[in-house]
Amino acid sequence: MPALWLSCCLGVALLLPAAQATSRREVCDCNGKSRQCVFDQELHRQTGSGFRCLNCNDNTAGVHCERCREGFYRHRDRDRCLPCNCHSKGSLSAGCDNSGQCRCKPGVTGQRCDRCQPGFHMLTDAGCTRDQGQLDSKCDCDPAGISGPCDSGRCVCKPAVTGERCDRCRPGYYHLDRANPEGCTQCFCYGHSASCHASADFSVHKITSTFSQDVDGWKAVQRNGAPAKLHWSQRHRDVFSSARRSDPVYFVAPAKFLGNQQVSYGQSLSFDYRVDRGGRQPSAYDVILEGAGLQIRAPLMAPGKTLPCGITKTYTFRLNEHPSSHWSPQLSYFEYRRLLRNLTALLIRATYGEYSTGYIDNVTLVSARPVSGAPAPWVERCVCPAGYKGQFCQECASGYKRDSARLGPFGACVPCNCQGGGACDPDTGDCYSGDENPDIECADCPIGFYNDPHDPRSCKPCPCHNGFSCSVMPETEEVVCNNCPPGVTGARCELCADGFFGDPFGERGPVRPCQRCQCNNNVDPNASGNCDQLTGRCLKCIYNTAGVYCDQCKAGYFGDPLAPNPADKCRACNCSPMGSEPGECRGDGSCVCKPGFGGLNCDHAALTSCPACYNQVKIQMDQFTQQLQSLEALVSKAQGGGGGGTVPVQLEGRIEQAEQALQDILGEAQISEGAMRAVAVRLAKARSQENDYKTRLDDLKMTAERIRALGSQHQNRVQDTSRLISQMRLSLAGSEALLENTNIHSSEHYVGPNDFKSLAQEATRKADSHAESANAMKQLARETEDYSKQALSLARKLLSGGGGSGSWDSSVVQGLMGKLEKTKSLSQQLSLEGTQADIEADRSYQHSLRLLDSASQLQGVSDLSFQVEAKRIRQKADSLSNLVTRQTDAFTRVRNNLGNWEKETRQLLQTGKDRRQTSDQLLSRANLAKNRAQEALSMGNATFYEVENILKNLREFDLQVEDRKAEAEEAMKRLSSISQKVADASDKTQQAETALGSATADTQRAKNAAREALEISSEIELEIGSLNLEANVTADGALAMEKGTATLKSEMREMIELARKELEFDTDKDTVQLVITEAQQADARATSAGVTIQDTLNTLDGILHLIDQPGSVDEEGMMLLEQGLFQAKTQINSRLRPLMSDLEERVRRQRNHLHLLETSIDGILADVKNLENIRDNLPPGCYNTQALEQQ
């Protein structure tokens, strides 16, 4: 079978449409620059040599590789073509002359057009700019307001700048700034004023995070909002976050960067950032700003660039809507200002890919504040119109209220509508108490009721569910509910807000509370109408998703629509249109292949079996396989020693047969190779002809379309002619009736019969003329039909490819084109004839009218000859009408035939496409080996990446082992220190037991303490088994020192001092206990203070609740508020302040006690050090000491 596949592949390779160079120079004449060419029929027809060179070397191009490619040149014909290397900005094109000189733009010079001429500067896409010194000396422009150099002697201002010197802002703008691409900043003023100027009351203020002490309130989150670890580097004074997965992690800014940042508009946000490892490809979501329901984002770098690895770089972003700031989506001016007014989130991407780490430092947001200092001229001061006040016209003036409270400072201010012309609350519009008309008493309505505007003394319940308050719109007297729950809107809170669905009142079915639409994050959060507000069906799915909840992929796409990363959601099916079912792929992206195709994308021909043309090859290969198996059997017998001398003879014979068969196969292959080359040439020729036929068929199709259009025009004109003839017939009938009823008196009106006869003859002549025109039109239609049929027949012959040579094909095509041109001319002639017939018919109609007028003037004429002549004219008109009807039918048949011919032409075109598809299948088989090699390369790359990851993990493990080793060594060092301390404790314990054996009761306490120390040391020895030997040595040392009691007199005093210190320790212990007791008491007092504070806060909440109640406030309510405030102040002064003073005093005393304890501990440590020095100075050995007392 392997040999069979090899034969198949060999056959496919021999069919490739390229001709290898042969010894005949007339085949591939490529000037030594290529060894491949292909036959081109059109080139052969034009030049007589039909071979076109392929894959020209040495940067050459042309039919015979005779010239250099675009952007290359050479000094002589046989030289290599060298690159021009023309500068992309300074040259007019990529080409150059034979010397390598590029064509330069104005003001540019150099062989490569890469530098400016003297007197010019700044090379740009438009060339070099002339120096200012070369310009008009009167050109005096403000550099902050011009958009470019003053080349023409006049200043070219930025869009928001005006003035002869570009030194003034246009009306509605302020603050001329050189860094502003618009020149000046538009007045904001919340949209209430277009007049403003720079404020002198604000100074520059920078909101920064330098991370010198800690993370400064920053956090780290994943894309889905889950928290991530954020680390602070004490060494580098920055923060960083790492990720093991590809999902990105973001730095989240603290509250000081959020909130109302209006004064930062037009200023910069900058930070230092670096990334280690990872993908390092910037994305559109690197920096994200959110606020007021809007979101904008920007990449760290331009698309196509890569973030530097391990290098800290400062990134700066301008906070405005100008396209140069690279924020997307691009907001309007007021949308951007609205976002900055309520900035709710600032996120900076930290990681890029797996095992990525991002570092951030020196975050700076340029802002301003109303204090003295360096001026901030970008802050505006508005000139407010009537009804507004404040620096930014953000407040309503006295006597005005907010028209729409939900818009906040963006809402318009309108006059108060209080009875008596009184003032009102600027935000709610409620009239102040005492400002109403004193003659009318208004009822004080509770929550859930409102004043009837027609009867202010009565209260009506609000038409709101759940007892929500309401108010009356002054203009329309409409009752509107206030404070609807989240997700609910409408005048009666009866509708779900945008982004929510349900039916709060059950007006269209069962009651369903409003809930957020579940579209699986597959809609644009900034868009409106993402889902149906009643059913919740998602209407604007993005990321190629579909379904009720955007939880499915659209037809022709696959992937996970619920993936958090948009790049991992639905992707287009990458299926071969030739080998796959249209518009279908499976959930894993694999395509549904047609029969005979395979592979993930159905782009590989399925190699289940060879085509039918290889059956003979398969039979021959089966025979060779059988012979090979018999040879193997003979060899096995020969190796086994069986069969005597007969086997070698048979083996040799079979080998000779095999060699002969191989020679035959080789000869056949060589013959087949020549045949295959001829087939390849013919295939290339057939492809070229196929392209020509396809082009000509397209021309025929266009011609048929034009003929159809002309036919429609002719049909319309024939219908017009028929209509005119009908009108003529009616006119003639009327004339005949008049003639029949006319009596002519010879004495009054005598008209000779010759006059009527001449009129009748003229009418007859006109009718004959129309008949001839109709016959001519019919003949033209028949000729058009014949020519179209001939063209269709010839097209069929051409596409079938049978029955003639290339020259015959060429002649046939030329004949077909001639017929086509003749058909076009006939169509034009037909159009002219139809137009002429139309004109003639109209003339006849007008003449008939004149005849009718003449006849109407004849009163009482009774001439039988006139009646006969009129009947003859009518018959002539009837025959003309019948002829026109037949002509119309003929045109209809031609039009129908044109439709059929178009259908047949389309079928022929589809046949050509099918043949082209067969050729593409052969090419796809030839590319199979290449695809397999690419797959092997991909597998090799994957293996390399896996090995690299393993190496990285091993290195990290090595570092961890080194860290653990260092910790173990440190623990071993501490172990020796602990052992030494245990030995010292045991030594001192033995000394205390020997020296204080007959001490007084005061020293007994020290002995007990030493015993306890011995017990502690014994427990430590049990825990550390390796210290038993040292404990024994310590015991031996204690026995040796027992014999030198005389030398311990001085040490006795030290031990007494130690006992005294222990007594002090006990005293300090009591002091500590006292401190603990006092701390507990302080905690109790703090708890009591907390209760008091909570009571005070409850009182304040109650006061604020009373203040927030709608409606007017009477004097009694004001007195209750004042009493509540007085009680709260009294409670704070009488209870909280003494408690705070007492707590501060106790904290001071505790600090003093701690200081005393630290001093005592230092003294004890010094005594221990002194004892250690005494012990070290004692001489070793045994001594015969005297008893302390003589008996």
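In case you wondered, yes, glycine gets a Cβ from its N, Cα and C as well.
Just so you know, the substitutions we noted aren't modelled in this structure.
The mutagenesis experiment Arg76 to Ala is recorded by Swiss-Prot, whose note states: No change to herarin-binding. The secondary structure of Arg76 (mutagenesis position), as reduced to three states from DSSP, is coil rather than helix or strand.
Record note (Swiss-Prot) on the mutagenesis of Arg78 to Ala: No change to herarin-binding.
While the structure shown retains the original residue, Swiss-Prot records the mutagenesis experiment Phe202 to Ala with this note: No fibulin-1C binding. No change to fibulin-2 binding. Note: Phe202 (mutagenesis position) has non-local neighbours Val263, Ala368, Arg369, Pro370, Pro375, Ala376, Val379, i.e. same-chain residues 6+ apart with C-beta under 8 A of its own C-beta.
Recorded in Swiss-Prot as a mutagenesis result, Lys206 to Ala carries the remark: No fibulin-1C binding. No change to fibulin-2 binding. In three-state terms derived from DSSP, Lys206 (mutagenesis position) belongs to an extended strand segment. In this view, Lys206 (mutagenesis position) is surrounded by 12 other Cβ atoms within 10 Å of its Cβ, with every protein chain counted.
According to Swiss-Prot, the feature domain 'Laminin IV type A' maps to 213-381.
Per-residue confidence over the domain 'Laminin EGF-like 4' (382-415) averages 89 (mean pLDDT, predicted model). Marked as domain 'Laminin EGF-like 4' by Swiss-Prot on the basis of sequence analysis: 382-415 (among others).
According to Swiss-Prot, the mutagenesis experiment Cys442 to Ser carries this note: 20-fold reduction to fibulin-2 binding.
If you draw a 10 Å sphere around the CB of Cys445 (mutagenesis position), it holds 21 other CB atoms from the protein chains shown. Under the three-state DSSP scheme, Cys445 (mutagenesis position) falls in the coil class. Here Swiss-Prot describes Cys445 to Ser as a published mutagenesis experiment; the accompanying note says: 20-fold reduction to fibulin-2 binding.
The domain 'Laminin EGF-like 6' annotation in Swiss-Prot covers 462-516, and the record cites sequence analysis as its basis.
Sequence annotations record features per position, and here Swiss-Prot assigns domain 'Laminin EGF-like 7' to 517-572.
Long-range contacts of the domain 'Laminin EGF-like 4' (382-415) within the same chain: residues 187-193, 195-197, 199, 201, 262, 338, 423-429, each at least 6 residues beyond the stretch ends and with a Cβ under 8 Å from a Cβ of the stretch. The number of other Cβ atoms within 10 Å of the Cβ belonging to Arg78 (mutagenesis position), over all protein chains shown, comes to 7. Residue counts of the domain 'Laminin EGF-like 6' (462-516) by helix, strand and coil are 3 helix, 19 strand, 33 coil (DSSP-based). Separation of the C-alpha atoms of Cys445 (mutagenesis position) and Arg78 (mutagenesis position): 104 Å, rounded to the nearest whole number. Counted with DSSP, the domain 'Laminin EGF-like 4' (382-415) comes out as 6 helix, 11 strand, 17 coil.
All protein chains included, Arg76 (mutagenesis position) registers 6 other Cβ atoms within 10 Å of its own Cβ.
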